[in-house]
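The domain 'EMI' feature in Swiss-Prot is assigned to 41-113; the stated evidence is sequence analysis. Marked as domain 'EGF-like 1' by Swiss-Prot on the basis of sequence analysis: 118-148. Sequence annotations record features per position, and here Swiss-Prot assigns domain 'EGF-like 2' to 156-191. As annotated by Swiss-Prot, domain 'EGF-like 6' applies to 681-716. Here the residue is the original one, but Swiss-Prot notes a mutagenesis experiment at this spot, Pro124 to Leu: In n1995; increase in corpses in L1 head. Looking at Swiss-Prot, you'll find the mutagenesis Cys136 to Tyr noted as follows: In n2091; increase in corpses in L1 head. One entry in Swiss-Prot concerns the mutagenesis experiment Cys330 to Tyr. Its note says: In n2089; increase in corpses in L1 head. Under its mutagenesis annotations, Swiss-Prot gives Cys448 to Tyr the following note: In e1797, n2000, and n2092; increase in corpses in L1 head. One mutagenesis experiment catalogued in Swiss-Prot, Cys501 to Tyr, is accompanied by this note: In n1951; increase in corpses in L1 head. Here the residue is the original one, but Swiss-Prot notes a mutagenesis experiment at this spot, Cys803 to Tyr: In e1801; increase in corpses in L1 head. For the mutagenesis of Asn962 to Ala, Swiss-Prot gives this note: 85% loss of activity. Does not attenuate engulfment defects seen in ced-1(e1735) mutants. Severely impaired interaction with ced-6. Increased protein levels, reduced polyubiquitination and reduced degradation rate. The structure shown keeps the original residue. The note that Swiss-Prot attaches to the published mutagenesis Tyr965 to Ala is: 71% loss of activity. For the mutagenesis of Tyr965 to Phe, Swiss-Prot gives this note: Does not attenuate engulfment defects seen in ced-1(e1735) mutants. Does not affect binding to ced-6. Reduced polyubiquitination and reduced degradation rate. The structure shown keeps the original residue. According to Swiss-Prot, the mutagenesis experiment Tyr1019 to Ala carries the following note: 54% loss of activity. Does not rescue engulfment defects seen in ced-1(e1735) mutants. Reduced phosphorylation by src-1. Reduced interaction with nck-1. Does not affect binding to ced-6 or trim-21.
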Amino acid sequence: MRLILLVLLATWQVVVDTRAPTFPDKLTQQLQQQGTTEPQGDHVCTVKTIVDDYELKKVIHTVVYNDTEQCLNPLTGFQCTVEKRGQKASYQRQLVKKEKYVKQCCDGYYQTKDHFCLPDCNPPCKKGKCIEPGKCECDPGYGGKYCASSCSVGTWGLGCSKSCDCENGANCDPELGTCICTSGFQGERCEKPCPDNKWGPNCVKSCPCQNGGKCNKEGKCVCSDGWGGEFCLNKCEEGKFGAECKFECNCQNGATCDNTNGKCICKSGYHGALCENECSVGFFGSGCTQKCDCLNNQNCDSSSGECKCIGWTGKHCDIGCSRGRFGLQCKQNCTCPGLEFSDSNASCDAKTGQCQCESGYKGPKCDERKCDAEQYGADCSKTCTCVRENTLMCAPNTGFCRCKPGFYGDNCELACSKDSYGPNCEKQAMCDWNHASECNPETGSCVCKPGRTGKNCSEPCPLDFYGPNCAHQCQCNQRGVGCDGADGKCQCDRGWTGHRCEHHCPADTFGANCEKRCKCPKGIGCDPITGECTCPAGLQGANCDIGCPEGSYGPGCKLHCKCVNGKCDKETGECTCQPGFFGSDCSTTCSKGKYGESCELSCPCSDASCSKQTGKCLCPLGTKGVSCDQKCDPNTFGFLCQETVTPSPCASTDPKNGVCLSCPPGSSGIHCEHNCPAGSYGDGCQQVCSCADGHGCDPTTGECICEPGYHGKTCSEKCPDGKYGYGCALDCPKCASGSTCDHINGLCICPAGLEGALCTRPCSAGFWGNGCRQVCRCTSEYKQCNAQTGECSCPAGFQGDRCDKPCEDGYYGPDCIKKCKCQGTATSSCNRVSGACHCHPGFTGEFCHALCPESTFGLKCSKECPKDGCGDGYECDAAIGCCHVDQMSCGKAKQEFEALNGAGRSTGLTWFFVLLIVALCGGLGLIALFYRNKYQKEKDPDMPTVSFHKAPNNDEGREFQNPLYSRQSVFPDSDAFSSENNGNHQGGPPNGLLTLEEEELENKKIHGRSAAGRGNNDYASLDEVAGEGSSSSASASASRRGLNSSEQSRRPLLEEHDEEEFDEPHENSISPAHAVTTSNHNENPYADISSPDPVTQNSANKKRAQDNLYT
């Protein structure tokens, strides 16, 4: 029994130990990542640099401590003391040098505040922008490397001596004199306005506007009525109309809206301004303006006006049904026999189709003969004379022979001729007898000759097919265009020959089947397809006798010269450059200060460029003289100082070019000839309008000019409720409650479920949403949906978002939300509309839960087996009746019934056994717990006492360690320690033990501490011990908690590092002299453990020690 209890105790200890929490190492990293200022985008280069960084170094300290382990000594409570070593880790921060790659702008680029790299031009571009390092792109009217020079308005050329000849306010290029057209004009002199599909200066920009839209000067599309979008590509959607599709239609009953003027176009059958009224009886068509013209009391369709004739046909119901036809438009065939024969007297009612029998027939369908098949006559005494194998029947009243298709004659003894077929050969075959051999005597279909097809053999075989009925496929390759429909011979493309078109034309031949001869001069070949002569380099023409024109070269002169400033060789295309240019394509000009054919001559100018062809100096603005070494005199400016300052409205002008430097408020331009651009106003147009997007402002004062529907100082406020239009001056109509008025055009905006000009009508059936413009998407025939949400209301038997899914098995009713109560699919099926159970044969009851009574079977148990039984080896099955017992289906209904009833019984037995097993397990657990507690109460171990001795030379290891205690104590004050051990416990327990009352008080103080840190471990962290104090009373109180901790739960705490070791020491942290860092057991200053005399031991302390040992 004791051995069993020992095993149970060991098992319980393992469970407790495995549940003890572990403590992973905690590292505190105090380095913060610097915010990045590196550039981004294009022109970014990566370089290597050296930076400072920090690394953490781990330092390990050895710790010796006492611990307890499980053993077989019952006198110590199966716990023995052992000495163990552990390690504690700390971390230090070290400075290291590391290589790092950083990003910076490439050479020639600088970094902006937004961290992008832009090209750098030095000196900066004066009248332009820098597009590459050291390269400027000048504004219109300026030139030079840094865009610093320009002729005065209206002049150009050397010395600005030439006058511009431009119109419509255009200026000209100061160097070339070409007109620089303002936006909206083009032509050599800017005399032509831009066509509708162009815009911008010189009309070089294509207008992207479509569908009749036009561009304004800024290139923005102004769409025509019925179109919208940025480029007028979007046709007004249904329900919108007008310019930019700003207005809404209110048409009803599926009418469409003219997207240009908003007029409703009614569907046939409706009329009214909004197509809200149906046509009256007797009228039809769009607008219900047309009157029905049906005869014989027949009605017409309100949409199409088509007459709905029953028993009649014809456009106006004026023609009676032909023999054998009845119903709507006489489209239905009567089923009475004999109608297919012309000599038959059978007929049917034109409206109902009821048969009217001829003589010799009887029955509701007139399909029963009065006489036998070979007899006829009133008394069936006469014998038919028809050829039996060619005859359909012998008329029972007259003996007339009705022949099979393909035969004729009084007795059906004659076959049809080549071109006739059908009953009595009355039908004529429609074959093309030039291409047909015969026709089918029954169907009349034509039998075609090889190479022909079609209903009457009038069509040739399709491409790539040939033979009788075009049944064979041609074997030509991709260079053939088909084959002969009769024999399959391939017809080759031009330039090819051979049985399968696999060979090129021989030399000097071309065309289809290579039948033509080339007509080129001797030694010159021709194209095998067209026959054109293939000319050598430098020649062209039909006979290759014409030289290449200027700008082309090579064979047939088909290559274009690439010489920009020169001419090319007619054969090789090599360029011969003009003076001042060089390079393979003559596109490179002489460098600055050089001119001439080879750019070898130096310009004789002073800090100026010269003509690349003549070497003449081109003086910059503000200079003159042959070498451009003289400055302009006062009151002159421009090229060669030929311009004089003239009076102007400008406040000041540039002394170099006469351009206005300061324009009056509200104007801009080099002569203040333009108003401020949109969005700006004031002096120099430098101030920005404060108006909301889409609203302009006065160029002088900046006052906002609001668009319709807005008001306020910045035009940012919409019109108040009840107002709309310019200045919000117009009153909205009285829209119905819940609807709003459009602040721009004043139209009522209906909420979901309402429609009409004033939103007063609910949505018509089948429509929903705002303005009732959306069609219900329900597939049900009722087309019913919620007028606000469009959610479909499904009829009984259907479900799904569109009511297009039938109910799943076991459910029924509207939206299939009701669950069927039938017994199961083996015995019944459930009606998805009503939920009624339809019992399978052999079952009965409201829910098909019972077998048919004995001796009954079938659907609803309506049939009965013989009263005297089914016989030997047979039985009465509830589903199929009498059956042999070995038959597979015999007894199947009874098996299904028993399976359904047996499932409930097996489920009950399963639950019974589950509960029985749980009860047995619980009883065994209670027995084991009872014997464990009994064994613990029989044990009466001695409670060890603890005494403390100061270590004289090792303050570093001053720590309390006892394996029966749940935390360590550190005593930085040796005097206090000594006084505690010298008997300063008057009237109390010796050696620091507490009385029962003191222990309860101490437990209240420490209540709430972490069980993971104290309750299940022998050691606490050093910081916690130092903060809590080091009295022997606290240590003694701690000894009454957590006797059974394992080494696994203790070791992580020994290796736990202090977070404060990365920074300066904390004011409450323990100095190295107080840390548990000894490696010599002989010098260990820990307390000695001894066992006192049991007689002198306080009985209360003894009882508590005993409880602590096992709990």
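Positions of Cβ are set from backbone N, Cα and C atoms, glycine also.
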Using Cβ atoms and a strict cutoff of less than 8 Å, what residues sit near the domain 'EGF-like 1' (118-148) while being 6 or more residues removed from its termini? 43, 107-110, 112, 171, 173-175, 180, 201, 620-621, 670
What does the structure give for the C-alpha distance between Cys330 (mutagenesis position) and Cys448 (mutagenesis position)? Integer Å is fine. 36
Within the domain 'EGF-like 6' (681-716), how many residues are helix, strand or coil going by DSSP? 3 helix, 9 strand, 24 coil
Within 10 angstroms of the C-beta of Cys330 (mutagenesis position), what count of other C-beta atoms is obtained when all protein chains are considered? 20
Cys136 (mutagenesis position) and Pro124 (mutagenesis position), compared by Cα position, are separated in whole Å by 8
Relative to the Cβ position of Cys448 (mutagenesis position), how many further Cβ atoms are located within 10 Å? 24
For the domain 'EGF-like 2' (156-191), DSSP counts of helix, strand and coil? 3 helix, 10 strand, 23 coil
For Cys448 (mutagenesis position) and Cys501 (mutagenesis position), the CA-to-CA distance in whole Å is 29
Express the predicted model's confidence over the domain 'EMI' (41-113) as a mean pLDDT, rounded to an integer. 81
How does the domain 'EMI' (41-113) divide up by DSSP, counting helix, then strand, then coil residues? 3 helix, 57 strand, 13 coil
Taking DSSP as the reference, which of helix, strand or coil describes Cys136 (mutagenesis position)? strand
Between Cys501 (mutagenesis position) and Cys803 (mutagenesis position), how far is it from one CA atom to the other, in Å? 61
Listed in sequence order, residues with CB under 8 A of Pro124 (mutagenesis position) and six or more positions away: Cys130, Tyr146
Taking the Cβ of Cys803 (mutagenesis position) as centre, how many other Cβ atoms lie within 10 Å? 25
Among the mutagenesis positions Cys136, Cys501, which residue has the largest number of other Cβ atoms within 10 Å of its own Cβ? Cys136
Reading the DSSP string in three states, the entry for Cys448 (mutagenesis position) is strand
Pro124 (mutagenesis position) falls, by DSSP collapsed to helix, strand or coil, into coil
